[in-house]
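> From Swiss-Prot, here are the annotated features:
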ACT_SITE  D436  active site, 4-aspartylphosphate intermediate
BINDING   D58, C59, C62  Zn(2+) 1 binding site
BINDING   D436, T438, D628  Mg(2+) binding site
DOMAIN    48-112  domain 'HMA'
MUTAGEN   M187 to A  No change in ATPase activity and in zinc binding
MUTAGEN   E202 to D  Lack of ATPase activity
MUTAGEN   E202 to A  Lack of ATPase activity and decrease in zinc binding
MUTAGEN   F210 to A  Decrease in ATPase activity and slight decrease in zinc binding
MUTAGEN   E214 to A or Q  Decrease in ATPase activity
MUTAGEN   Y354 to A or F  Decrease in ATPase activity
MUTAGEN   D436 to N  Lack of ATPase activity
MUTAGEN   K693 to R  Lack of ATPase activity
MUTAGEN   K693 to A  Lack of ATPase activity but does not affect zinc binding
MUTAGEN   D714 to E  Strong decrease in ATPase activity
MUTAGEN   D714 to N  Lack of ATPase activity and strong decrease in zinc binding
Amino acid sequence: MSTPDNHGKKAPQFAAFKPLTTVQNANDCCCDGACSSSPTLSENVSGTRYSWKVSGMDCAACARKVENAVRQLAGVNQVQVLFATEKLVVDADNDIRAQVESAVQKAGYSLRDEQAADEPQASRLKENLPLITLIVMMAISWGLEQFNHPFGQLAFIATTLVGLYPIARQALRLIKSGSYFAIETLMSVAAIGALFIGATAEAAMVLLLFLIGERLEGWAASRARQGVSALMALKPETATRLRNGEREEVAINSLRPGDVIEVAAGGRLPADGKLLSPFASFDESALTGESIPVERATGDKVPAGATSVDRLVTLEVLSEPGASAIDRILKLIEEAEERRAPIERFIDRFSRIYTPAIMAVALLVTLVPPLLFAASWQEWIYKGLTLLLIGCPCALVISTPAAITSGLAAAARRGALIKGGAALEQLGRVTQVAFDKTGTLTVGKPRVTAIHPATGISESELLTLAAAVEQGATHPLAQAIVREAQVAELAIPTAESQRALVGSGIEAQVNGERVLICAAGKHPADAFAGLINELESAGQTVVLVVRNDDVLGIIALQDTLRADAATAISELNALGVKGVILTGDNPRAAAAIAGELGLEFKAGLLPEDKVKAVTKLNQHAPLAMVGDGINDAPAMKAAAIGIAMGSGTDVALETADAALTHNHLRGLVQMIELARATHANIRQNITIALGLKGIFLVTTLLGMTGLWLAVLADTGATVLVTANALRLLRRR
């Protein structure tokens with residue numbers, strides 16, 4: 001058992017292409033299923049956090065059984081099983097690892113260290129031996145009954161007992177661990193009851209169908225987890241590190257920021273890296289959904305899991321172990337399971353009432369007719385047992401999480417990361433979208449188009465001063481000014497006391513003097529008023545360079561519209577989703593972009609103004625806010641759902657409920673379509689699960705169906721629900 005690690009802060013959840021340290025807090029539950037196993041420790045009110053990988057789970061109901069087993073232990077504050085990644089997470093006041101492992105084992109499952117290699121799969125024959133044995137015994141029993149009825153009955157009893165033994169043993173384990181109404185318990189009671197009333201053939205058939213259903217559910221669950229498994233497989237196990245001019249093969253966990261690695265043509269990056277080679281093409285489709293290889297130049301960042309298409313490349317490692325793009329997406333998947341949709345929480349609560357209620361109905365059906373109306377005991381005991389099997393909530397329990405997990409996985413394949421079912425549900429309801437302009441509707445790489453200095457200062461001096469203040473800033477306009485100075489090979493002085501003025505600009509001390517870079521209109525500039533008006537009317541953005549309250553000049557910049565912006569807006573309109581631009585830019589520059597796209601706009605907004613605008617719009621209909629900067633974060637928080645562009649700042653990415661990693665606006669359209677398809681899928685699944693139960697409830701009471709058909713209906717509903725959810729993965 002490995003020693004717990006100490007962690008202290010939380011990594012941005014959407015910074016899929018930024019090198020950041022991954023941290024686990026006891027308040028940050030990972031919930032999806034790719035478990036790390038060595039228990040991890042966090043110092044906060046929730047005590048210590050431990051995590052393991054769980055083996056033996058076939059469906060979401062299994063995850064709940066493990067949770068129930070651990071929840072009964074003293075000292076446990078919180079427990080959650082992330083089915084998609086097969087991970088158990090426990091927050092406890094003290095070290096209870098041994099007790100947790102014992103409790104899970106008693107419930108019929110096993111735990112292993114998170115860093116341990118996956119257990120080798122059992123052979124097909126060994127895995128299916130109980131099912132094969134039961135099928136053979138059933139065939140023999142049927143044959144014997146045809147020739148000798150008493151011997152056939154004895155054979156069916158023997159078959160039932162052989163099939164019942166492992167199921168009843170598991171039922172007892174689950175009862176001891178707190179799962180009183182598990183399907184194993186219902187099956188055991190039904191099979192024993194069927195033997196009691198002489199329905200030996202049906203008792204055996206019930207168990208056979210149950211085992212077949214378990215195998216089908218296991219297969220469906222593995223298919224649902226394939227997306228996560230494929231993502232985990234993107235990272236190679238080893239990397240080639242260059243040290244002192246020599247190559248060495250090392251495990252990827254030993255890589256640290258600053259290490260230099262080589263990746264051969266066709267090889268995958270083991271960590272996020274900065275390209276040191278002159279240029280190269282990378283296939284990033286597994287992470288972003290971008291099918292065309294991406295060209296990268298020296299200094300560009302490349303995410304872990306990307307494939308070098310055509311040449312040997314050298315990179316500098318940027319990410320810590322466990323903090324690469326792939327790790328952060330897996331972390332997101334885990335967190336997504338914690339942020340369950342309201343409908344999922346409702347179904348979970350309903351299913352907890354549903355099974356005991358059906359059992360009570362079954363008991364009444366068994367007792368009332370014989371006691372009050374002198375009906376046949378055998379007939380009504382049989383009907384009561386059949387109702388017991390109808391009471392299994394498996395299909396209902398997985399109806400929502402199966403669809404949501406598939407929807408989230410399908411979105412991730414297309415480069416859209418969504419923070420869980422709650423965000424997915426909100427996204428499906430969106431009927432209007434508010435866009436930031438710079439970096440969202442535009443490429444976010446503006447260029448300097450004009451420099452107009454005041455009398456007594458040259459263009460190069462003005463640009464140098466502006467670049468000194470803007471150096472290190474993340475805003476696209478700031479980067480454009482610095483880039484222009486670098487291209488002109490100007491010597492940029494070091495600025496001190498740099499401070500961002502949210503919604504206004506940025507200021508710093510340069511050569512002992514206060515210099516402010518701000519938007520036109522944020523500071524008086526009468527001498528340049530006519531020129532500013534002319535430039536803004538042409539759709540350009542103008543910034544002022546102010547030193548000690550004196551305007552030294554203006555710099556004009558212009559961005560280009562994203563290539564797919566017009567198409568995305570048109571497709572959103574076709575979905576009945578209206579768009580509006582909310583920007584801090586000047587009204588004339590905003591009007592130029594809005595005119596090209598046919599959108600309404602509000603310009604010159606401070607962050608608080610954006611929040612007010614979003615709040616007002618959100619009152620009329622659910623609104624999504626799409627942005628990429630620090631000034632967009634408050635508005636994203638105020639919207640029904642915030643969506644960040646993948647190239648955005650860490651603040652925007654953390655605040656957002658979803659992100660487009662590939663920076664294509666058409667991904668927003670696909671995201672909304674997928675969210676709506678997921679909701680339709682959930683409704684279909686609930687209809688299938690409850691509809692089949694309702695039909696067989698009626699037919700059972702009318703005496704039209706019996707035990708084995710009830711099991712078939714339960715198994716069939718579970719398989720149908722899972723298969724229907726998997727359709728989302730094939731959606732294009």
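In case you wondered, yes, glycine gets a Cβ from its N, Cα and C as well.
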> Specify the count of other C-beta atoms within 10 Å of the C-beta of C62 (Zn(2+) 1 binding site).
24
> Counting only other Cβ atoms and using a 10 Å cut-off, which of the mutagenesis positions E202, E214, D436, D714 scores lowest?
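Each of the mutagenesis positions E202, E214, D436, D714 was scored; lowest Cβ tally within 10 Å is E214.
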> Sequence order is fine: just name those recorded positions in E202, E214, Y354, T438, K693 with a Cα within 10 angstroms of D58 (Zn(2+) 1 binding site).
E214
> Fewest other CB within 10 angstroms, which one of the binding-site residues D58, D628?
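Comparing Cβ neighbours within 10 Å for the binding-site residues D58, D628, D58 has the fewest.
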> Restricting the comparison to the binding-site residues C62, T438, D628, which residue's C-alpha is spatially nearest the C-alpha of D714 (mutagenesis position)?
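Going through C62, T438, D628 one by one, the closest to D714 (mutagenesis position) is C62.
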> How many Å separate the Cα atoms of K693 (mutagenesis position) and C62 (Zn(2+) 1 binding site)?
21
> Looking at the mutagenesis positions F210, E214, Y354, whose Cα is closest in space to that of C62 (Zn(2+) 1 binding site)?
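Out of the listed candidates, the nearest Cα belongs to E214.
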> What's the number of neighbouring CB atoms sitting within 10 A of the CB on F210 (mutagenesis position)?
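Excluding its own Cβ, F210 (mutagenesis position) sees 25 Cβ atoms within 10 Å.
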> 10 Å Cβ neighbour count around K693 (mutagenesis position)?
22
> Need this for a regression test: recorded positions E202, Y354, D436, T438, D628, filtered to those with Cα within 10 Å of F210 (mutagenesis position). What's left?
none
> Based on DSSP, tally up the residues of the domain 'HMA' (48-112) by helix, strand and coil.
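So the counts come to 25 helix, 24 strand, 16 coil.
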> What is the total of other Cβ atoms whose distance to the Cβ of T438 (Mg(2+) binding site) is within 10 Å?
27
> Near the Cβ of Y354 (mutagenesis position), how many other Cβ atoms are there if near means within 10 Å?
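So the number of other Cβ atoms within 10 Å of Y354 (mutagenesis position) is 19.
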> To the nearest whole angstrom, what is the C-alpha distance linking E214 (mutagenesis position) and D628 (Mg(2+) binding site)?
46
